[in-house]
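*Asks:* Before I ask anything, let me first share the structure, which is written out below as structure tokens.
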Amino acid sequence: MAAAEMERTMSFDAAEKLKAADGGGGEVDDELEEGEIVEESNDTASYLGKEITVKHPLEHSWTFWFDNPTTKSRQTAWGSSLRNVYTFSTVEDFWGAYNNIHHPSKLIMGADFHCFKHKIEPKWEDPVCANGGTWKMSFSKGKSDTSWLYTLLAMIGHQFDHGDEICGAVVSVRAKGEKIALWTKNAANETAQVSIGKQWKQFLDYSDSVGFIFHDDAKRLDRNAKNRYTV
């Protein structure tokens, strides 16, 4: 499913359910006389009332995290400036949060903004992330907003065939541009990782090659770590 289509699907899911509750289209009875008013059925009225209050749950709960560059220093441990921002579990709560936070193009230089499955911290040391790795895409400065949104929609909408492998994603704002990284659990599972990388490129219509780096390699070799997989 294309990213734009996922966005429309999540936005109009409630409308489709309402249509189904109304018998699939709400056609006018052929025997009604001209000018006669069709009364709303009790079932439809009841469903409409529920749709106003009932939210649409996601497969998993997710948490936004912000790493504030103004509190970072070389003397503090990595991740000490991470702050839990908001946890959401429904489509409506996601949009409520997303529409009220800064998008990557508006974040300050050096900022990292994360979205991870609830109770997974965006750290290499987290038990769920420890044996994983990351796919990474690069963007020109101020050009990652749409790709960040579509990455979020693909994750929380459970669009990946190996969605259980995904821990979360982070967008990083730097002087030379922006990067989006997709974190996964089991780096050694090549089949799952390659599938995720290919689908991610497809969802974002991203044409450049992307590489996958093991967390273990990144910890040992830092910027000298090499891609283990490329798609």
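A Cβ is built for glycine as well, from the same backbone N, Cα and C atoms used for every other residue.
Residues as originally present; substitutions not included.
Pasting the relevant annotations from Swiss-Prot:
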VARIANT   Leu48 to Phe  In allele pot-1
VARIANT   Val54 to Lys  In allele pot1(2), haplotypes 1 and 4
VARIANT   Leu58 to Val  In haplotype 2
VARIANT   Asn68 to Lys  In allele pot-1
VARIANT   Pro69 to Ser  In allele pot-1
BINDING   74-79, Lys106, 124-125, 174-179, 219-223  mRNA binding site
VARIANT   Asp112 to Gly  In allele pot1(2), haplotype 4
VARIANT   Thr151 to Met  In haplotype 3
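I'd like to know what surrounds each of these features in this structure.
*Replies:* Within the same chain, no residue at least 6 positions away in sequence has its Cβ under 8 Å from that of Val54 (variant position).
Counting only same-chain residues at least 6 apart in sequence, those with a Cβ under 8 Å from the Cβ of Leu58 (variant position) are Phe88, Ser89, Thr90, Val91, Phe94, Ile156, Gly157, His158.
Remark: Asn68 (variant position) has Ser81, Arg83, Ala111 as non-local neighbours, by Cβ distance under 8 Å and separation of at least 6 in sequence. A coil conformation is recorded for Asn68 (variant position) in the three-state DSSP classification, outside any helix or strand.
Listed in sequence order, Ser81, Ile108, Met109, Gly110, Ala111 are the same-chain residues six or more apart from Pro69 (variant position) with CB atoms under 8 A from its CB.
Counting every protein chain shown, the Cβ of Asp222 (mRNA binding site) has 8 other Cβ atoms within 10 Å.
DSSP gives Asp112 (variant position) a strand state. Non-local neighbourhood of Asp112 (variant position): Phe66, Asp67, Val170, Val171, Ser172, Val173, each in the same chain, at least six residues away, with C-beta under 8 Å from its C-beta.
DSSP assigns Thr151 (variant position) to a helix in the three-state reduction.
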*Asks:* Look up Asp222 (mRNA binding site) in the DSSP assignment and report helix, strand or coil.
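*Replies:* SS state of Asp222 (mRNA binding site) = helix.
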*Asks:* Let's check the environment of Lys219 (mRNA binding site): how many other CB atoms sit within 10 Å of its CB?
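*Replies:* There are 12 of them.
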*Asks:* Where does Lys106 (mRNA binding site) sit by DSSP, helix, strand or coil?
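*Replies:* Where Lys106 (mRNA binding site) sits, the three-state DSSP reduction gives helix.
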